[in-house]
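Copied over from Swiss-Prot:
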ACT_SITE  HIS89  active site, tele-phosphohistidine intermediate
DOMAIN    15-113  domain 'PTS EIIA type-3'
MUTAGEN   ASP92 to Leu  Eliminates the need for a metal cation at the homotrimer interface by substituting hydrophobic methyl-methyl interactions in place of the metal cation
VARIANT   ALA14 to Val  In strain: ECOR 1
VARIANT   ALA52 to Thr  In strain: ECOR 61
VARIANT   MET59 to Ile  In strain: ECOR 50
Amino acid sequence: MMDLDNIPDTQTEAEELEEVVMGLIINSGQARSLAYAALKQAKQGDFAAAKAMMDQSRMALNEAHLVQTKLIEGDAGEGKMKVSLVLVHAQDHLMTSMLARELITELIELHEKLKA
């Protein structure tokens, strides 16, 4: 992983940052996809599978959040990092995935209560 304490000045470092940001998008998307798959399992009454998928979703989201935290720490609120459209897209993916997981957790609990 690139050194996020030194925000890129060269094309190679910019490419490394883009790779890190793409990882953020991929992990966020994975977290959201797994959460929706868990909801599908809950609708079918398979709460063990739903829980396992939500656990996997949490791990993917934790990976994404770790990258986000390092990016924020690297910038330290000083505007060192150039904000690209891809970075904004990655942040959007992360936030929508976090929201989806929170809502899906509630929906799974409701399905569980309804099936009891």
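Glycine is no exception: its Cβ is also placed from the backbone N, Cα and C atoms.
None of the substitutions listed is reflected here, since the structure keeps the original residues.
Of the recorded residues, the residue listed as 'active site, tele-phosphohistidine intermediate' and ALA14 (variant position) place their C-alpha atoms 16 Å from one another. When DSSP labels each residue, the domain 'PTS EIIA type-3' (15-113) comes out as 87 helix, 0 strand, 12 coil, counted as helix, strand and coil in that order. Between the CA atoms of MET59 (variant position) and ALA14 (variant position) there is a gap of 27 Å. ALA14 (variant position) falls within a helical segment according to DSSP.
Across the structure, ASP92 (mutagenesis position) and ALA14 (variant position) are spaced 20 Å apart at their Cα atoms.
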